[in-house]
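Asker: Below is the structure I would like to discuss, written out as structure tokens.
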Amino acid sequence: MSTKVKKTTQLKQMLNSKDLEFIMEAHNGLSARIVQEAGFKGIWGSGLSVSAQLGVRDSNEASWTQVVEVLEFMSDASDVPILLDADTGYGNFNNARRLVRKLEDRGVAGACLEDKLFPKTNSLHDGRAQPLADIEEFALKIKACKDSQTDPDFCIVARVEAFIAGWGLDEALKRAEAYRNAGADAILMHSKKADPSDIEAFMKAWNNQGPVVIVPTKYYKTPTDHFRDMGVSMVIWANHNLRASVSAIQQTTKQIYDDQSLVNVEDKIVSVKEIFRLQRDDELVQAEDKYLPKN
């Protein structure tokens with residue numbers, strides 16, 4: 001009899017795998033299911049994407065309880081682990097450790113916390129201040145999260161924003177080492193350069209002290225094999241499903257508005273039957289046959 005591997009264990013194994021692993025952004029239950037069907041072994045619960053699909057800015061305008069509600073639907077809709085983009089932890093150590101417990105309750109496999117101040121500013125904003133948290137305070141926040149988890153395989157990823165904030169390699173390395181020593185299961189090293197030079201410098205200096213996660217949204221032209229050669233553990237494709245859906249909705253809506261007709265869009269969009277399939281409507285039909293009276 002085979003034993004199903006817990007989602008938390010799956011994520012931990014991915015972070016510590018010798019192979020380069022990939023996880024894909026999702027922002028609701030439907031997109032989570034699509035990501036799984038595509039073959040991805042894990043899901044990134046993007047803060048930007050979850051905020052955007054709620055119609056608010058990526059500045060903690062959506063409360064942590066609203067985000068967790070979305071993540072519950074995503075977890076229910078998929079069998080692969082979800083790593084939540086948990087921003088700064090929605091406050092101090094106490095908010096962050098409470099978040100961890102609530103994520104565990106909902107079957108989320110891990111949380112990624114960034115070392116900036118609450119409320120956060122999206123890392124890809126140009127010309128916006130990116131104040132960093134005190135190193136010791138953030139390291140203790142990581143420790144509080146690790147101490148509060150009940151599942152030993154629940155993963156805490158510490159996201160270092162030193163390069164984003166304009167600091168150099170020494171600061172990035174100092175922060176990464178502090179967070180690793182505090183118990184972080186992996187370090188996410190972020191950069192918004194159009195080339196991977198920040199990541200290259202960090203990986204060389206880091207010297208395989210622990211798993212490293214990257215988000216190549218800005219340096220997307222870099223061949224994936226280069227990340228393998230550097231020793232990166234995991235790549236996050238961070239917001240592309242949300243961006244693709246916005247493009248599709250804009251085009252479809254404009255076409256219908258201009259044409260006052262559905263003729264030119266019907267063959268470009270999925271059928272209602274496909275939506276039913278993604279919702280696993282067949283399971284409900286079978287359940288109705290089994291549990292509803294026949295007359």
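Every residue, even glycine, has its Cβ placed from backbone N, Cα and C.
None of the listed substitutions appears in this model.
Here's the feature list from Swiss-Prot:
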MUTAGEN   ASP58 to Ala or Ser  Abolishes enzyme activity
MUTAGEN   ASP58 to Asn  Strongly reduces enzyme activity
BINDING   ASP58  Mg(2+) binding site
ACT_SITE  ASP58  active site, nucleophile
MUTAGEN   ASP85 to Ala  Strongly reduces enzyme activity and increases KM
MUTAGEN   ASP87 to Ala  Strongly reduces enzyme activity
MUTAGEN   GLU114 to Ala  Strongly reduces enzyme activity
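Describe the structural surroundings of these features, if you would.
Answerer: ASP58 (mutagenesis position) falls outside any helix or strand according to DSSP and counts as coil.
Other Cβ atoms within 10 Å of the Cβ of ASP58 (mutagenesis position) number 23 in total over all chains.
Look at ASP85 (mutagenesis position): DSSP puts it in a strand. Non-local neighbourhood of ASP85 (mutagenesis position): TRP44, GLY45, SER46, GLY47, LEU48, VAL50, CYS112, each in the same chain, at least six residues away, with C-beta under 8 Å from its C-beta.
Classification of GLU114 (mutagenesis position) by DSSP places it within a strand.
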Asker: What Cα-Cα separation, expressed in whole Å, is found between ASP87 (mutagenesis position) and GLU114 (mutagenesis position)?
Answerer: 6
Asker: Could you check the mutagenesis positions ASP87, GLU114 and say which one's CB has the fewest neighbouring CB atoms inside 10 Å?
Answerer: GLU114
